[in-house]
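A short worksheet on the structure shown next.
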Amino acid sequence: MLNKNTIFFGLLLFIPISLLGHWLHWDEVSIFLTASLAIIPLAAFMGEATEEIAIVVGPTLGGLLNATFGNATELILAFIALKSGLISVVKATITGSIISNLLLVMGFAMLLGGLRYKEQVFQSEVARVNASSMNLAVIAILLPTAVEHTSNGIGEETLQTLSVAVAIVLIIVYGLTLLFSMKTHSYLCEVGEIDQQSSSAMESGDKIPEKKPEDVNLWFWLGILLVVTITVAIESELLVNSLESATESLGLTALFTGVILLPVIGNAAEHFTAVTVAMKNKMDLSLSVAVGSTLQIALFVAPVLVIAGWIMGQPMDLDFNPFELVAVAVSVLIANSISSDGKSNWLEGSLLLATYIVIGLAFFFHPVVPEIG
């Protein structure tokens, strides 16, 4: 019988195929497609590994682990692009990652989880704290852009200095959010047992047995997670190296590619993990994956890239394309609005996905930006 695992194991064949295509110098579109297909099962196995580890370390650290390993590939690829001077593509990928996590990943999680359970609940207190943190992230990238567009003759060096200062503030805030969620207010996030009980009570038909921490081989799954993460990074690099020529052949702009296409592929790990746990009625863990990844991109990855660009002599700053900022602000607004009550259903997931589609269409028809393409 054909099931999900059979399909994923079959897709693993695209790992050697994509590597072979790279060594044999296949056309860029073929390499792009095979690398994309190779990432799908890897993301699924990464999600399974992180979920197993989360059983041992708890939903808060598990969510952080999901977000960290999901964004590790993006961070590595961003460093490569930054070193190559592709500043605008790096910025587009940052904003695109925020948009896709809040709308696409969280939307699918709420939709598919809501189709299985009439209503799902999560900690509204944590949702409000995350909403405030995301608002800060919007402010942090909005103000440097506003300074650039409302000032006459501000120098690139001054703008980068401002961006580095803001980046330091964001990293400090990110550390404070970790302290809040894992130390001083960890009780707000440790809700795995509540979710499991509600899952057993609400689920009809076949029931998924809940594993206990002592049933999980932690070191085995850590090894799996390490191997899969390294392979994801290799495949993602193949994908990005072929991306420019492939998207040009497909008639896509670099702006659409950076904001929509790259984050969708790069966030495949978060997507699979968030949806999988949402379908098991673990919405707190699901949202900690999606929102936690968003906060890490905004409060950690972006600031680190700004500081790295400053060290490497690359003009990486927080002056973003105004249209990208509008899309980020809209995404944060609707995500905060939907998650504020601590409840979700399939319709709210549909609204998030509809917003993502509208934003995607806007970027698809957006005219070429000279410095991006």
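Each Cβ is built from the backbone N, Cα and C atoms, and glycine gets one as well.
Original residues throughout; no substitutions modelled.
Looking at Swiss-Prot, the entry for mutagenesis of GLU74 to Gln says: 2-fold decrease in activity. One mutagenesis experiment catalogued in Swiss-Prot, GLU74 to Asp or His, is accompanied by this note: Lack of activity. Recorded in Swiss-Prot as a mutagenesis result, GLU324 to Asp, His or Gln carries the remark: Lack of activity.
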(message) Taking 10 A as the limit, how many CB atoms besides its own sit near the CB of GLU324 (mutagenesis position)?
(response) 25
(request) Name the secondary structure element type, per DSSP in three states, that contains GLU74 (mutagenesis position). (result) helix
(request) Fill in the CA-CA distance, GLU324 (mutagenesis position) to GLU74 (mutagenesis position), as an integer in Å. (result) 18
